[in-house]
Amino acid sequence: MERPQPDSMPQDLSEALKEATKEVHTQAENAEFMRNFQKGQVTRDGFKLVMASLYHIYVALEEEIERNKESPVFAPVYFPEELHRKAALEQDLAFWYGPRWQEVIPYTPAMQRYVKRLHEVGRTEPELLVAHAYTRYLGDLSGGQVLKKIAQKALDLPSSGEGLAFFTFPNIASATKFKQLYRSRMNSLEMTPAVRQRVIEEAKTAFLLNIQLFEELQELLTHDTKDQSPSRAPGLRQRASNKVQDSAPVETPRGKPPLNTRSQAPLLRWVLTLSFLVATVAVGLYAM
């Protein structure tokens with residue numbers, strides 16, 4: 001398939017991003033695991049892995065956002081009070097993993113690749129950072145709200161919202177109006193046609209990184225379920241700091257070592273739980 005040329009893309013950057021990622025969205029939307037997820041087929045242990053993954057992603061993303069908050073290539077879409085998720089995820093991880101959560105949450109190779117790419121962009125190509133921010137934050141603000149309700153019911157979580165702070169945006173009164181504001185600010189970013197095309201390609205990379213992460217966690221759960229905790233499985237390690245990881249590049253991982261997990265739940269339920277990573281982005285971007 002030929003890649004659309006910059007002058008054939010929609011004029012607004014937000015519409016161009018939506019159009020360019022339509023194909024990968026369709027693949028996620030039509031997948032059986034996504035349809036079944038919406039039926040509430042979720043496990044607690046799988047959900048814990050998802051939340052750990054999101055934590056690593058947002059620590060890196062928000063570190064780079066802070067680095068570039070005064071840069072003209074990002075400043076117009078800098079909304080820390082409204083959007084930043086690190087603090088909320090810290091609350092959730094304490095709920096799911098206990099007070100020593102930082103010592104036990106997993107940090108897989110795919111998570112490391114995602115983190116590495118975010119740091120690369122923030123430090124060397126900050127004009128591309130908006131692609132990751134838009135893909136993640138607006139996805140969480142939109143589709144994440146749907147998935148929050150599903151997870152709350154399926155996992156029998158407290159009505160107070162404990163364990164789901166990630167999905168709550170207390171400083172946004174109207175998600176619809178805020179998304180309109182964000183898109184307007186993003187569309188106002190000044191960039192050459194060449195940079196614009198690179199931003200569009202980076203949005204595709206953001207989807208790819210999410211899908212790779214999903215595939216890795218899915219593989220983790222396909223192996224035998226012996227006496228091993230997900231956070232201590234072979235090939236996993238805990239993240240000691242926010243430093244850039246010298247791990248593998250963004251290409252699809254191959255030859256990964258077998259990873260084990262303790263859950264006795266049917267494989268299908270695990271896979272559906274981990275589809276959350278793809279579903280949040282896919283549902284979110286196209287519910288806007």
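Cβ from N, Cα, C; glycine included.
Original residues only: the substitutions mentioned are not part of this model.
The heme b binding site annotation in Swiss-Prot covers Lys18, His25, Tyr134, Arg183 and rests on experimental evidence. For Tyr134 (heme b binding site), the same-chain residues lying six or more positions away in sequence with a CB closer than 8 A to its CB are Ser14, Leu17, Val77, Tyr182, Met186, Ala203. Tyr134 (heme b binding site) falls within a helix when secondary structure is assigned with DSSP.
In the three-state DSSP reading, Asp140 (mutagenesis position) counts as helix. Mutagenesis annotation in Swiss-Prot: Asp140 to Ala, His, Asn, Phe or Leu, described as Inactive as a heme oxygenase but active as a peroxidase; the structure shown retains the original residue.
Among the mutagenesis experiments that Swiss-Prot reports, Trp270 to Asn is described with the note: Significant reduction in catalytic activity, reduced oligomerization, reduced endoplasmic reticulum localization with cytoplasmic mislocalization.
Record note (Swiss-Prot), mutagenesis Trp270 to Ala: No effect on catalytic activity, oligomerization and localization to the endoplasmic reticulum. The unchanged residue is displayed.
When other Cβ atoms within 10 Å of the Cβ of Lys18 (heme b binding site) are tallied across all protein chains shown, the result is 18. For Asp140 (mutagenesis position), the number of other Cβ atoms no farther than 10 Å from its own Cβ, over all displayed protein chains, is 22.
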